[in-house]
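Annotated features, as they stand in Swiss-Prot:
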MUTAGEN   Cys92 to Ser  Has the same optical signature of the native protein and improves yields of purified protein and a decreased tendency to aggregate
MUTAGEN   Cys99 to Ser  Impairs interaction with BCL2; when associated with S-101; S-110 and Q-114
BINDING   Cys99, Cys101, Cys110, His114  [2Fe-2S] cluster binding site
MUTAGEN   Cys101 to Ser  Impairs interaction with BCL2; when associated with S-99; S-110 and Q-114
MUTAGEN   Cys110 to Ser  Impairs interaction with BCL2; when associated with S-99; S-101 and Q-114
MUTAGEN   His114 to Gln  Impairs interaction with BCL2; when associated with S-99; S-101 and S-110
Amino acid sequence: MVLESVARIVKVQLPAYLKRLPVPESITGFARLTVSEWLRLLPFLGVLALLGYLAVRPFLPKKKQQKDSLINLKIQKENPKVVNEINIEDLCLTKAAYCRCWRSKTFPACDGSHNKHNELTGDNVGPLILKKKEV
């Protein structure tokens, strides 16, 4: 029953549909088509576009995946949450920079590793800078 229906569609209905399509003889004939003729061509052109896309899709470039999706790749991974506490009174320097990219070799202090991270990932992270207020 099902195969008979499929055979009827492929052998009878599809050829009849294609014969009724207003396909012009030349490229310039497309300019002379009426709106109703274009509307009759629309489903056929849509199916052709879909088949063309599905045929070309395997050859299209893949979306570029970010090199590393995790932020913290190596610092204190044994802890469920990394917290660094710094007493403000202990800031003897006039200015201190702290890492926010998790790439610093001297974590929590910033060593400029974010520059390489930004270059690789297209990110724009920078350090947290604390400085004493000048009186």
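Yeah, the Cβs are placed from backbone N, Cα and C, and that goes for glycine too.
Don't look for the substitutions in this one, it keeps the originals.
Take the CB of His114 (mutagenesis position) and look out to 10 A: across all protein chains shown you find 20 other CB atoms. All protein chains shown were included, and the count of other CB atoms within 10 Å of the CB of Cys110 (mutagenesis position) stands at 20. Annotated [2Fe-2S] cluster site Cys99, Cys101, Cys110, His114; additional same-chain residues within 8 Å of its Cβ mean position, judged by their own Cβ, are Ala97, Tyr98, Arg100, Trp102, Arg103, Ser104, Asp111, Gly112, Ser113, His117, Val125, Gly126, Pro127.
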